[in-house]
Amino acid sequence: MQPYNQSVNEVLEETKSQFEGLSPKEVKNRQAKDGFNELKEKKKTSTWELFIDTLKDPMVIILLLVAFVQLFLGEFVESLVIFIVLMINSVVAVVQTKRAESSLDALRQMSAPSAKVLRNGEKTSIPARELVVGDIVSLEAGDFIPADGRLIDVQNLRVEEGMLTGESEPVEKFSDVIEGEVALGDRKNMVFSSSLVVYGRADFLVTAIAEQTEIGKIAQMLETAEAKQTPLQQKLEKFGKQLGWVILALCALIFAVQILRLFTTNQTADMQKAVLDSFMFAVAVAVAAIPEALSSVVTIVLSVGTNKMAKQHAIMRNLPAVETLGSTSVICTDKTGTLTQNKMTVVDSFLPTQGSKELTDLTQADQKLLLNAMVLCNDSSFSQEGQLLGDPTEVALIAYSDKIGYPYQDLREKSPRLAEFPFDSERKLMSTINDFEGQKTIFVKGGPDVLFNRCNQVFLDGKVQEFTPELKEKFQAQNEAFSQKALRVLAYAYKPVSDNKTELTLTDENDLILIGLSAMIDPPREAVYDSIAEAKKAGIKTIMITGDHKTTAQAIAKDIGLMNEGDMALTGQELDALTEDELRENLEKISVYARVSPENKIRIVRAWQNEHQVTAMTGDGVNDAPALKQANIGIAMGSGTDVAKDASSMILTDDNFVSIVSAVSIGRVVYDNIKKSISYLFSGNLGAIIAIVFALVVGWVNPFTALQLLFINLVNDSVPAIALGMEKAEPDVMEKAPRQLNEGIFANGLMRVILIRGSLIGIAAIISQYVGQKTSPEMGVAMAFTTLILARTLQTFAARSNSQNILKLGFTTNKYVLMAVTFCLALYSLTTLPFLREIFSIPAAFGWSQWIVAAGLAVIAVICMEILKSIKGVFEKH
């Protein structure tokens with residue numbers, strides 16, 4: 001028998017629970033037996049699969065082929081070194097990926113939804129994942145239902161279950177037994193995980209958690225999409241394949257030229273050795289040209305970016321989002337809780353006899369009535385731990401009562417509640433019956449415009465009087481005055497009723513006596529002002545999209561600097577009235593959208609995307625999911641539903657607009673740093689190729705062995721390239737216009753930088769080889785290798801910025817670069833040790849005089865890079 005066929009007592013018995021809830025010990029036992037209330041994640045890629053993936057890179061495959069050929073030819077040391085280096089590279093990439101995965105998993109837990117649960121007779125708020133079968137959970141309007149369950153106490157509950165049933169209308173719920181087997185949409189005494197409470201209140205008994213819930217049974221619908229490569233990684237992979245073919249062609253050409261030279265110069269005496277040398281020359285070019293560390297460096301820098309963002313309260317759900325975020329040109333943000341503190345505070349009240357003022361004297365009948373209405377017609381409370389429970393607006397009212405010296409619990413104890421009619425979005429009212437000073441009294445609170453029309457009398461000068469048109473006008477004028485200040489206004493009324501009145505109906509909310517108004521505000525977050533200004537400076541348009549009133553939204557928008565002179569504010573209805581052409585014409589001028597629907601949100605996003613703008617959109621509800629999917633960057637609130645989080649690219653753990661702008665800034669820095677790493681790697685490789693090709697053309701010996709180049713590319717270069725990924729933001733990172741998503745890898749002068757730096761490194765290596773081979777060809781190779789490794793290492797300082805020279809930056813402002821350079825110099829010194837000299841082709845005669853020349857040439861090359869950078873800066877300034 002299903003829970004919906006059973007009475008409440010039968011379900012309690014079956015789940016071994018009781019009306020007071022479970023004990024902590026029983027909860028622990030059930031969690032140990034059944035696990036937590038969360039859907040199982042997809043099977044993660046195993047460590048072994050990650051390791052194999054690192055070997056699928058086209059550049060790694062070429063190196064593996066080289067290693068096997070060398071092994072076949074008897075070059076055991078060099079082939080072994082290639083295998084070891086590739087193994088180390090793969091292990092580092094796997095470790096970093098696993099570390100990023102585990103930190104992301106830990107951070108995701110921060111954004112878990114919560115549930116109000118009854119345990120041992122006490123109501124408390126817990127993470128929804130800690131729910132067990134048998135728990136009793138309280139629901140109210142706006143709540144996300146955290147598990148499946150049988151309703152046991154219902155007060156006008158309506159739930160939106162469209163995600164499960166396809167029905168667009170909210171379902172009215174009850175607690176009676178249902179006979180026979182019925183479809184999911186007809187189980188009206190049940191609630192289901194991931195549904196939304198539209199209005200009303202209820203308590204339910206948890207009957208299913210995690211995979212056993214209805215949503216758990218269709219969990220594949222909510223599974224996160226497969227991990228995708230970032231656009232940059234796709235471009236690099238495509239470029240890598242093209243580079244691979246070019247390198248193979250170049251190697252074949254060099255090998256052919258070498259063999260041809262052997263025959264034309266009659267150097268065929270030791271043909272096998274000559275062919276082997278020619279092959280190794282070609283291999284050296286392949287090794288020199290391939291940036292072996294590039295793939296892992298990009299992944300590591302992106303992962304570092306995700307960790308930095310997480311510290312700024314922004315959890316990135318995939319790597320492509322980090323890159324896309326840096327291109328954001330439009331941010332569509334909610335108002336409540338994102339731009340504001342989501343902490344409503346009562347700042348004013350209005351009584352017809354006293355005007356606008358704070359309540360201070362409850363000996364006056366009108367003040368006493370107003371404060372009691374605020375506290376009694378109110379479902380919020382504080383837990384024993386001081387935690388806020390309930391709607392933020394209602395919490396503000398009881399907090400106000402406590403603040404002015406009248407504890408809300410005392411007022412409620414003096415006037416106990418006898419019946420209630422919960423708030424709903426159709427009536428825009430809430431009513432209760434309380435035993436107030438020995439008289440059954442209905443208290444009503446709601447929107448001023450609605451409540452004014454329900455009143456025919458007003459409490460004035462200590463007695464009930466007619467609510468005349470003049471008095472109504474006075475109230476309406478005060479309501480408008482409050483609204484102009486972006487204050488949220490509630491009106492309060494009451495009506496004495498007979499002692500036999502036990503329940504409320506719609507007709508009871510008429511012929512009321514108006515008491516007064518309260519005004520509250522959700523103040524803007526302090527840091528929002530600077531963040532809006534920073535976004536504007538960065539060429540990012542910030543748009544407020546809210547369900548609040550247009551007047552309130554405009555007032556907040558103007559206050560925080562989001563709305564300027566000439567900007568427009570539209571309601572959802574006004575937006576619906578615009579044609580696509582009219583919307584396109586006015587799009588740039590519209591800064592505020594108020595009272596919007598989910599369909600409106602999608603239309604706004606598409607309108608900006610049609611203008612080729614990269615758009616970020618915030619959201620927290622099930623209805624926001626389509627707009628979050630549509631946006632280039634969907635941003636879910638940490639307090640939002642799992643459906644919204646699933647549709648998003650990023651989760652804000654603090655629901656704060658400031659965190660969005662911080663994440664955009666980090667996204668820009670990450671992309672800049674990846675390009676710095678790319679320029680560093682390709683400049684060094686180009687320098688090596690220039691030296692090799694020059695040696696081939698003029699008939700010198702190959703300036704580098706394949707082992708030397710592998711050592712530089714894989715061991716030496718990867719550490720500085722990663723260190724560049726840790727570089728702080730350039731001063732103007734948030735002063736540039738947003739980057740276009742389709743921007744090429746080498747755009748904005750990056751290719752020019754690579755050509756200049758690569759040429760300087762190559763020329764330095766050529767001169768070094770020329771000086772060295774006056775002693776012997778072996779000395780030329782040793783000096784060229786020394787100059788190349790030192791120039792590429794010291795180039796790290798130049799690569800830190802394309803606009804600022806190292807003297808301005810300072811040598812110690814990036815400790816990671818300093819450590820990387822020190823590490824590389826220490827590594828190089830190892831190659832000069834007696835037992836390693838032979839492996840790295842460094843002759844015994846190589847001493848201080850040769851080292852000083854080689855190192856001096858490397859330093860000169862880097863100084864030239866910095867001089868050219870400064871000259872470029874002067875030209876750009878003028």
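The backbone N, Cα and C atoms fix where each Cβ goes, glycine too.
Cβ contacts within 10 Å of Thr54 (mutagenesis position), excluding its own Cβ and spanning all protein chains shown: 20. What Swiss-Prot says about the mutagenesis result for Thr54 to Gln is this: Increases sensitivity to CPA. CPA-sensitive; when associated with L-59 and P-295.
According to Swiss-Prot, the experimentally introduced change Met59 to Leu is described as follows: CPA-sensitive; when associated with Q-54 and P-295.
What Swiss-Prot lists as Ca(2+) binding site is Val287, Ala288, Ile290, Glu292, Asn713, Asp717. Under the DSSP three-state reduction, Val287 (Ca(2+) binding site) is assigned to helix.
Experimental mutagenesis is annotated in Swiss-Prot for Ser295 to Pro, with the remark: Increases sensitivity to CPA. CPA-sensitive; when associated with Q-54 and L-59. Secondary structure at Ser295 (mutagenesis position), as computed by DSSP, is helix.
The Cβ neighbour count for Asp334 (active site, 4-aspartylphosphate intermediate), using a 10 Å radius and every protein chain shown, is 25. As annotated by Swiss-Prot, active site, 4-aspartylphosphate intermediate applies to Asp334, with the evidence given as similarity to another entry.
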Q) Ranking the recorded positions Ser295, Asn713 by other Cβ atoms within 10 Å, which is at the bottom? A) Ser295
**Q.** Distant-in-sequence Cβ neighbours of Asp717 (Ca(2+) binding site), under 8 Å, six or more positions away
**A.** Pro291, Ala293, Tyr680, Leu681, Gly684, Arg792
Q | Between Thr54 (mutagenesis position) and Ser295 (mutagenesis position): CA-CA distance (Å) | A | 9
Q) Just the number: how many Å between the Cα atoms of Thr54 (mutagenesis position) and Ile290 (Ca(2+) binding site)? A) 15
(Q) Return only the integer: C-alpha distance in Å from Val287 (Ca(2+) binding site) to Asp334 (active site, 4-aspartylphosphate intermediate). (A) 52
Q: Would you mind checking how many other C-beta atoms are within 10 angstroms of the C-beta on Val287 (Ca(2+) binding site)?
A: 31
